[in-house]
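Enquirer: Okay, here's the structure, questions in a sec.
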Amino acid sequence: MASPGAGRAPPELPERNCGYREVEYWDQRYQGAADSAPYDWFGDFSSFRALLEPELRPEDRILVLGCGNSALSYELFLGGFPNVTSVDYSSVVVAAMQARHAHVPQLRWETMDVRKLDFPSASFDVVLEKGTLDALLAGERDPWTVSSEGVHTVDQVLSEVSRVLVPGGRFISMTSAAPHFRTRHYAQAYYGWSLRHATYGSGFHFHLYLMHKGGKLSVAQLALGAQILSPPRPPTSPCFLQDSDHEDFLSAIQL
C-alpha cells in the first residue's frame, strides 16, 4: 500500500504536522463528511481482518477510538459485530457519522476526548484504535526521543484504555510505528496487559499490536518500557522530521 489512507485522496492538510493534534483542524477537515467517501488510515478492514477477527466475539462490546470518518465501525457491524461505540473529539465528524449511519441505530457515535473517556471502568471487551496515537504524536520531531509531553499524552490514552477494558479484554492498536519505537509505550506493567505484535498490508507493512488485559509482559518488553523516559542512543544521528506536504509522512513517522 503506497499511502496511509484508503477510499479517497487526502483532503487539505494542516500547516504543520502538529496540527493533527488540534480539534480545530479536524472540525474543518470534516465539514461535509456525511456526504464524502470514508477515509481510512493504515488500510481498510479487509487488509487486517484476518488478524482482527480471531480476537472478536459477536457479543463483544467494542469501542473505537478516534473514529474520524473511517468505515471501520460500519464494517465491523456488517462483519457480525453489532455492539460498536465510536468516539472522536471532533463534534463535526461525530454528527456526520450519525447522519451517515442513521439507518443503523445499533451503532453509537459520541464526541469524546480519548485522554479522558466518559465511560465506567470495565465497560468494554475490546478497544480499537487505528492512527489515533499517531496523530497525537505527529508533532514530535525525533522518533528516538519522544518529548515528555508526548509520553504523557500516550500514557493518558493507554491508562484510559486499560481502565475501560474488562478483565480478559483486548486492546488492538494499528499504526505505522515499528516495535522498537512503539513497544516502549505499550510495555508498562501498570496497564496490566500482555503484548503481541504482527504486521499486515502488501508492499508497505503496517503494524498491529494486541494487548490482553490480565496478561503479563515479558522481561524483554519490560526492559523496553523502562526506556520510555531514557531512550537508547539512536544508531545514527537523530532524524528531525520536516513537515510534509502530503499524508504519507504518517507512514514514516514511526513514533
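Backbone N, Cα and C define each Cβ position, glycine as well.
None of the substitutions listed is reflected here, since the structure keeps the original residues.
Annotations per Swiss-Prot:
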type	residues	note
BINDING	Trp26, Tyr30, Trp41, Gly66, Asp88, Tyr89, Asp113, Val114, Lys130	S-adenosyl-L-methionine binding site
MUTAGEN	Asp88 to Ala	Abolishes methyltransferase activity
MUTAGEN	Glu129 to Ala	Abolishes protein-lysine N-methyltransferase activity
MUTAGEN	Lys130 to Ala	Abolishes protein-lysine N-methyltransferase activity
MUTAGEN	Thr132 to Ala	Reduces protein-lysine N-methyltransferase activity
MUTAGEN	Leu133 to Ala	Reduces protein-lysine N-methyltransferase activity
MUTAGEN	Asp134 to Ala	Abolishes protein-lysine N-methyltransferase activity
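Help me see these features in their spatial surroundings.
Expert: In the three-state DSSP reading, Asp88 (mutagenesis position) counts as strand.
Just so you know, the Cβ of Asp88 (mutagenesis position) picks up 27 other Cβ atoms within 10 Å once every protein chain is counted.
Neighbour density for Glu129 (mutagenesis position): within 10 A of its CB lie 24 other CB atoms from the protein chains shown.
According to DSSP, Lys130 (mutagenesis position) sits within a strand segment.
Proximity of Thr132 (mutagenesis position) to non-local residues of its own chain (separation of 6 or more, Cβ distance below 8 Å) is seen for Leu65, Gly66, Val114, Val157, given in sequence order.
The Cβ of Leu133 (mutagenesis position) lies under 8 Å from the Cβ of Val154, Val157, Ser173, Thr175, Ala177, His185, each on the same chain and at least six residues away in sequence.
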Enquirer: Around Asp113 (S-adenosyl-L-methionine binding site), which of the listed mutagenesis positions (Glu129, Lys130, Asp134) come within 10 Å, judging by Cα atoms?
Expert: none
Enquirer: On a count of neighbouring CB atoms within 10 A, which of the recorded positions Asp113, Asp134 is highest?
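Expert: When each Cβ's neighbours within 10 Å are tallied, Asp134 tops the list.
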Enquirer: Can you tell me the CA-to-CA distance separating Asp88 (mutagenesis position) and Trp41 (S-adenosyl-L-methionine binding site), as a whole number of Å?
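Expert: Between the Cα atoms of Asp88 (mutagenesis position) and Trp41 (S-adenosyl-L-methionine binding site), the distance comes to 15 Å.
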Enquirer: For Trp41 (S-adenosyl-L-methionine binding site), which DSSP three-state class applies?
Expert: strand
Enquirer: Going by Cα-Cα distance, which of the mutagenesis positions (Glu129, Lys130, Asp134) sits nearest to Trp41 (S-adenosyl-L-methionine binding site)?
Expert: Lys130
